[in-house]
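Enquirer: I'd like to ask you about the structure that follows.
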Amino acid sequence: MAAEEPQQQKQEPLGSDSEGVNCLAYDEAIMAQQDRIQQEIAVQNPLVSERLELSVLYKEYAEDDNIYQQKIKDLHKKYSYIRKTRPDGNCFYRAFGFSHLEALLDDSKELQRFKAVSAKSKEDLVSQGFTEFTIEDFHNTFMDLIEQVEKQTSVADLLASFNDQSTSDYLVVYLRLLTSGYLQRESKFFEHFIEGGRTVKEFCQQEVEPMCKESDHIHIIALAQALSVSIQVEYMDRGEGGTTNPHIFPEGSEPKVYLLYRPGHYDILYK
C-alpha cells in the first residue's frame, strides 16, 4: 500500500485577510507595550514634581560621565533648584505653564497683564477659524488656573492642580492651540523654518496641536510671542565645552521662565 502523501498546508496568498489580522495583532501588541511604558513613566514621575535641590542631577549620570558632570557643575553656578516634569512629550507646555503661574503669585502687575491677554486669546483663535465650541472648555480651564493664582492660592494647591491629569492636560491643549494660532498668524515668517515641504497649517496639525508631540525652537518662539512671556532655556547635551548653552526667546527680552532642556525633555529651573 503506497504511503499517503503528506497533506500540504494550504498557504494563504499574499495580501490575504490572515496577513491583515497578523499586522493588526502586531500593531495592537506595539500599542499595548507603549501603554505599559507610559503607565510605568506615570507611576515613577508626577506630572510636575516638588521643587528639588539642583544637585539631584548629579545622581542621574555616572560619576565618570565628565561631560554631563561638568555641565551640571556649571549650571549650579546659575541655578539652585529644579522642578521636574513627566517625560510624556507635553513637558515643555506643562513646565512653562507651572513656572509662569507660580511666578505670578508674587507679581500682581504681570498677573493682570497676563490675565487680560489670556482672556482675549480665545477670541483671537476663533477669529482665525478655530471652533469656539471645541476650544471653550480648554480656555475655561486655563482661565480657572489664572484665577486660582489671582486668589493667592498656595504653591502646594497650584501644584495639586497641575498634577490633576484632566486639568493639567486641558492646560497643555490650550497652550498648544495658542502656539498653533500664533504660528499660523505669522505663517509668512515661520514657513521658512518648516521642513518637508509642509505648509505652516500642516505642520501645526501634525506637530503642534496633537498631545505628546515634542517641542522645539519654533514652538517656544511662538508661545513666548503669543503670550508675551520671555523664556530662557538652558541647553544641556553632549556637545563640547563644559557649559550649558542659554537661549532667550525672544532674543533680547528679560526672561520670566527658566527651563532646562536635555535631549527630548524640559524641566523647570530656579535661581
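Keep in mind that glycine also has a Cβ here, set from the backbone N, Cα and C atoms.
Take a look at what Swiss-Prot says about it:
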type: ACT_SITE; residues: Asp88; note: active site
type: ACT_SITE; residues: Cys91; note: active site, nucleophile
type: ACT_SITE; residues: His265; note: active site
type: DOMAIN; residues: 80-271; note: domain 'OTU'
type: MUTAGEN; residues: Cys23 to Ala; note: Abolishes only ubiquitin-vinylsulfone adduct formation
type: MUTAGEN; residues: Cys23 to Ser; note: Does not affect ability to deubiquitinate DEPTOR
type: MUTAGEN; residues: Tyr26 to Ala; note: Abolished ability to deubiquitinate RPTOR
type: MUTAGEN; residues: Gln33 to Arg; note: Impairs inhibition of UBE2N/UBC13
type: MUTAGEN; residues: Ile37 to Thr; note: Impairs inhibition of UBE2N/UBC13
type: MUTAGEN; residues: Asp88 to Glu; note: Abolishes hydrolase activity in vitro. Abolishes ability to inhibit RNF168; when associated with S-91 and A-265
type: MUTAGEN; residues: Asp88 to Ala; note: Abolished ability to deubiquitinate DEPTOR. Does not affect ability to deubiquitinate RPTOR; when associated with A-91 and A-265
type: MUTAGEN; residues: Cys91 to Ala; note: Prevents RNF128 autoubiquitination, and stabilizes RNF128 in vivo. Abolishes both ubiquitin-binding and adduct formation with ubiquitin-vinylsulfone. Does not affect ability to deubiquitinate RPTOR; when associated with A-88 and A-265
type: MUTAGEN; residues: Thr134 to Arg; note: Impairs inhibition of UBE2N/UBC13
type: MUTAGEN; residues: Arg176 to Leu; note: No effect on RNF128
type: MUTAGEN; residues: Phe190 to Ser; note: Fails to inhibit ubiquitin conjugation by UBE2N/UBC13
type: MUTAGEN; residues: Cys212 to Ala; note: No effect on RNF128
type: MUTAGEN; residues: His265 to Arg; note: Abolishes hydrolase activity in vitro
type: MUTAGEN; residues: His265 to Ala; note: Abolishes ability to inhibit RNF168; when associated with A-88 and S-91. Does not affect ability to deubiquitinate RPTOR; when associated with A-88 and A-91
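Each of the listed features needs to be described in terms of its position in the shown structure.
Expert: Under DSSP, Asp88 (mutagenesis position) is assigned to coil, being neither helix nor strand in the three-state scheme.
Summarising the environment of Cys91 (mutagenesis position), the number of other Cβ atoms within 10 Å of its Cβ, over all protein chains shown, is 26.
For His265 (mutagenesis position), applying a Cβ distance below 8 Å and a minimum sequence separation of six or more within one chain yields Thr85, Pro87, Cys91. His265 (mutagenesis position) carries a strand DSSP state (E or B).
For Asp88 (mutagenesis position), the number of other Cβ atoms no farther than 10 Å from its own Cβ, over all displayed protein chains, is 18.
In the three-state DSSP reading, Thr134 (mutagenesis position) counts as helix. In this view, Thr134 (mutagenesis position) is surrounded by 11 other Cβ atoms within 10 Å of its Cβ, with every protein chain counted.
Long-range C-beta contacts of Arg176 (mutagenesis position), restricted to its own chain and to partners at least six residues apart, with a cutoff below 8 Å, comprise Tyr93, Val208, Glu209, Pro210, Met211.
Long-range neighbours of Phe190 (mutagenesis position) (same chain, six or more residues apart, CB within less than 8 Å of its CB): Leu183, Val200, Ile218, Ala222.
A C-beta separation below 8 Å, combined with a sequence spacing of at least six in one chain, links Cys212 (mutagenesis position) to Asp88, Gly89, Asn90.
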Enquirer: What is the pLDDT of the domain 'OTU' (80-271) when averaged and given as a whole number?
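Expert: Average per-residue pLDDT within the domain 'OTU' (80-271): 96.
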